[in-house]
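**Student:** Sending over a structure as structure tokens; questions will come in a sec.
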Amino acid sequence: MIRSTLSSWREYLTPITHKSTFLTTGQITPEEFVQAGDYLCHMFPTWKWNEESSDISYRDFLPKNKQFLIIRKVPCDKRAEQCVEVEGPDVIMKGFAEDGDEDDVLEYIGSETEHVQSTPAGGTKDSSIDDIDELIQDMEIKEEDENDDTEEFNAKGGLAKDMAQERYYDLYIAYSTSYRVPKMYIVGFNSNGSPLSPEQMFEDISADYRTKTATIEKLPFYKNSVLSVSIHPCKHANVMKILLDKVRVVRQRRRKELQEEQELDGVGDWEDLQDDIDDSLRVDQYLIVFLKFITSVTPSIQHDYTMEGW
């Protein structure tokens, strides 16, 4: 809790900046956080902004109805140690630090654990994601016909075991003033709706991150004491900066290939018309990417659940 207290003081004392440095640092301003939150809620309506309430400790640099984002009752049907990673985070980050195939630019955020709903509809688990539109599609829920499987499962007496494993999480995304990036908080419940202890919530954090990234702390935006596990945001900006650079390289290469094709077809003015194109990831797409690399920290929480409500 000492670390949590120090973090709270740092958040309180760090001055707010409104100068955008997204493309150069991977950090965002409060205004850009709101912009990215609006986009997330538009694309995935189960994500909501907070409602105004007397229970909230407001920060005056954000609108009262846009202090934090929340999605409730996200399923978690197994523990993190039961998830087999396709690619370990160390391997993925090493790949980012080296000059490799630009086609794998978003493989970091697209890498998934073997999970009942982790594979996008119509996709394969090992397919690389190379565009933000495909990334958005990857977050959608795959429609499955579960009737036959459920009957067989019940016949084998597996339902009781499944209920013991079943958990749900409320996920919160707030703005970190000290790191100028989004910060994730998770609050867990068992199948009966009783709150999970911090130790139980840590079971759903990847072992690689439990002692490095996850912290027990109270939700800072509620006046009432609500215990959570937060995902420390110290590396978020660096990951986003690397990703931005990679996206830029991929899109520039594709544009060059398209230009060459157009020139072969006799379209000589194509290059002049494309000079003002922005090859970077848009700042409003920030949280889409943010949620994808959060899955490496909490692999058993079904983040793909965002396209369905309760």
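Just so it is clear, glycine is given a Cβ too, placed from its N, Cα and C backbone atoms.
Original residues fill every noted site, and no substitution is shown.
Features from Swiss-Prot:
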- MET1, ILE2, ARG3, SER4, THR5, LEU6, SER7: 1,2-diacylglycero-3-phosphoethanolamine binding site (BINDING)
- THR213 to Ala: Decreases ATG8-PE comjugation and autophagy (MUTAGEN)
- CYS234 to Ser: Instead of the formation of an intermediate complex with a thiol ester bond between ATG3 (E2-like enzyme) and ATG8 (substrate), a stable complex with an O-ester bond is formed (MUTAGEN)
- CYS234 to Ala: Loss of interaction with ATG8 and defect in autophagy and Cvt pathway (MUTAGEN)
- CYS234: active site, glycyl thioester intermediate (ACT_SITE)
- TRP270 to Ala: Decreases interaction with ATG8 (MUTAGEN)
- ASP272 to Ala: Decreases interaction with ATG8 (MUTAGEN)
- LEU273 to Ala: Decreases interaction with ATG8 (MUTAGEN)
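Please situate the listed features within the shown structure.
**Tutor:** Classification of THR213 (mutagenesis position) by DSSP places it in coil, neither helical nor stranded. Around THR213 (mutagenesis position), the same-chain residues at least 6 positions away in sequence with a Cβ under 8 Å from its Cβ are ILE205, ILE231, HIS232, LYS235, VAL297.
Its own atom aside, the Cβ of CYS234 (mutagenesis position) has 12 Cβ atoms within 10 angstroms in the protein chains shown.
The DSSP secondary structure for CYS234 (mutagenesis position) is coil.
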